Amino acid sequence: MSLGQLSYTPVTDVGIGAIELYFPQNFVDQNDLEKFNNVSSGKYTIGLGQQQMGFCSDNEDIVSISLTVTRKLIETYKISTDSIGCLVVGTETMIDKSKSVKTALMDLFPGNSDIEGVDIKNACFGGAQALLHAIDWVTVNHPLDKKNAIVVVADIAIYEEGPARCTGGAGAIAFLICPDASIPIDRQFSACHMKNTWDFFKPITPIPSEYPVVDGSLSLSSYLEAVRMTYTYFISKVNRHTTGIDGLNSFDGVFLHSPFTKMVQKGLAVMNYTDSQLRHKQLNGNGVDHKLDENDRAGLAKMIELSAQVWKEKTDPYLVFNRRIGNMYTPSLFAQLLAYLAADDCVTGEKSILFFAYGSGLASAIFPGRVRQTSNLDKIRQVAIRAIKRLDDRIQFTPEEFTETLQKREVFLRSKEIPKSPSETSLFPNTYFLDNMDKLYRRSYTLHEEPNGVQNGNGIHH
């Protein structure tokens with residue numbers, strides 16, 4: 001018998017069957033940051049479109065937030081750990097140059113070591129690639145063993161003192177990937193644009209640092225180029241293999257990676273204009289006589305004007321997490337899906353959605369998905385609604401306290417004192433935290449539980 005000749009029934013509608021979101025309890029207000037940094041009023045809140053920024057103290061790292069969100073996913077949806085055959089982590093937040101975050105998550109799967117997958121890294125794009133990889137894995141493997149996959153996208157985004165510090169954030173999202181999913185991803189229509197750029201990177205330097213090197217203008221132009229190229233490739237692929245798509249009009253929600261929400265608005269404007277050029281149609285009845293250039297300020301402003309209705313209906317309403325948490329890196333794109341699922345618009349009929357994923361360096365992709373009225377969709381929607389409400393349960397810190405917290409992270413990272421113990425700061429209930437680093441730099445974690453099982457969501461100090 002040849003193993004390659006085994007026959008089985010293919011699976012359909014592979015995609016997201018369950019979702020959980022974690023974000024830290026700490027946040028700082030962007031209005032306060034404007035005053036603290038002595039910049040003009042509205043520079044962060046209007047110019048960048050940001051309201052608040054979440055951040056982690058030195059007692060949370062990439063492993064702790066990944067443990068937290070994965071455990072929440074398993075418990076919320078009562079997932080059997082024996083049903084998982086693949087676990088992939090998308091992150092650019094590194095605490096080890098060799099050992100993957102995924103290996104630490106194996107502690108949550110006692111008795112099941114047959115779980116494929118490791119970490120995937122390329123700036124903010126690693127999460128999208130992890131999702132696509134898991135979809136491929138389930139498509140191939142589920143017919144044989146009936147096993148599903150889990151994808152974790154998580155990052156802690158912080159910047160050194162200066163103009164970019166206001167664009168940080170932190171968060172983690174976990175997905176269950178399975179057949180007959182509530183949010184299937186039509187992976188066969190994904191299209192990508194890859195290129196060697198130096199718009200944002202984190203070199204290994206003599207002095208340990210969590211901070212990236214950023215070329216702001218190159219980052220913007222690279223992002224907009226990626227939108228144009230991926231959308232062009234996507235429409236070309238769709239037109240070659242199917243009929244009936246009417247560009248962006250075919251989608252009820254359009255989600256783009258969000259370094260900050262004004263960047264999303266610019267990206268959508270380029271996508272909308274590219275859509276018009278490809279279909280040779282006027283936008284909102286306002287045609288343009290000449291080709292617009294996204295790298296020209298006036299041209300981009302015109303694109304934004306022409307895309308106002310699409311922005312209002314398909315993208316802007318779903319940026320609540322991005323505005324109030326900031327740039328979570330890999331989760332930033334998928335936080336918009338959660339906000340969309342919390343809205344009343346998705347409760348009737350099948351909906352079509354579109355994702356644009358981007359990671360500096362650069363890697364980018366567009367892929368479509370659908371929201372189906374399955375038996376599990378209501379559970380997912382309740383998780384999304386609770387996550388939005390949990391934004392109001394966070395603790396506000398002053399800019400001075402925020403700055404001190406980042407200094408604590410620097411001290412913890414660079415201190416030669418071994419073993420190390422981070423400071424004690426507030427956490428949401430049922431959150432893992434970094435407890436200790438021993439003389440071999442091995443990190444240990446503890447689950448912070450609410451006393452007596454009470455979960456008030458208001459945070460306590462442990």
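Cβ atoms are placed via backbone N, Cα and C, with glycine included.
Of all Cβ atoms in the shown protein chains, 27 besides its own fall within 10 Å of the Cβ of Glu92 (active site, proton donor/acceptor). Among the features that Swiss-Prot reports, active site, proton donor/acceptor is placed at Glu92 (among others).
DSSP gives Cys124 (active site, acyl-thioester intermediate) a strand state. The annotation active site, acyl-thioester intermediate is assigned in Swiss-Prot to Cys124 on the grounds of sequence analysis.
Following the DSSP three-state reduction, the secondary structure of Lys266 ((3S)-3-hydroxy-3-methylglutaryl-CoA binding site) is helix. Residue density at Lys266 ((3S)-3-hydroxy-3-methylglutaryl-CoA binding site): 21 other Cβ atoms are found within 10 A of its Cβ, drawing on all protein chains shown. Feature annotation from Swiss-Prot assigns (3S)-3-hydroxy-3-methylglutaryl-CoA binding site to Cys124, Thr167, Ser219, His257, Lys266, Asn327, Ser360.
Feature annotation from Swiss-Prot assigns active site, proton donor/acceptor to His257 (among others); the stated evidence is sequence analysis. Secondary structure from DSSP puts His257 ((3S)-3-hydroxy-3-methylglutaryl-CoA binding site) in coil. All protein chains shown were included, and the count of other CB atoms within 10 Å of the CB of His257 ((3S)-3-hydroxy-3-methylglutaryl-CoA binding site) stands at 29.
The mutagenesis experiment Lys291 to Arg is recorded by Swiss-Prot, whose note states: Reduced sumoylation; when associated with R-314, R-408 and R-420. The number of other CB atoms found within 10 A of the CB of Lys291 (mutagenesis position), across every protein chain shown, is 8.
Quoted from Swiss-Prot, the note on mutagenesis experiment Lys314 to Arg is: Reduced sumoylation; when associated with R-291, R-408 and R-420. Listed in sequence order, Leu248, Phe251, Asp252, Gly253, Val254, Leu268 are the same-chain residues at least 6 apart in sequence whose CB falls under 8 Å from the CB of Lys314 (mutagenesis position).
The note that Swiss-Prot attaches to the published mutagenesis Lys408 to Arg is: Reduced sumoylation. In the three-state DSSP assignment, the secondary structure recorded for Lys408 (mutagenesis position) is helix.
As a published mutagenesis entry, Lys420 to Arg appears in Swiss-Prot alongside the note: Reduced sumoylation; when associated with R-291, R-314 and R-408. Less than 8 angstroms from the CB of Lys420 (mutagenesis position) sit Phe412, Asn436, Met437, each of them six or more residues away in the same chain.
Under DSSP, Lys291 (mutagenesis position) is assigned to coil, being neither helix nor strand in the three-state scheme.
DSSP assigns Glu92 (active site, proton donor/acceptor) to coil, not to a helix or a strand. A helical conformation is recorded for Thr167 ((3S)-3-hydroxy-3-methylglutaryl-CoA binding site) in the three-state DSSP classification. DSSP assigns Ser360 ((3S)-3-hydroxy-3-methylglutaryl-CoA binding site) to coil, not to a helix or a strand. Here Lys291 (mutagenesis position) is positioned 37 angstrom away from Glu92 (active site, proton donor/acceptor), judged by their C-alpha atoms.
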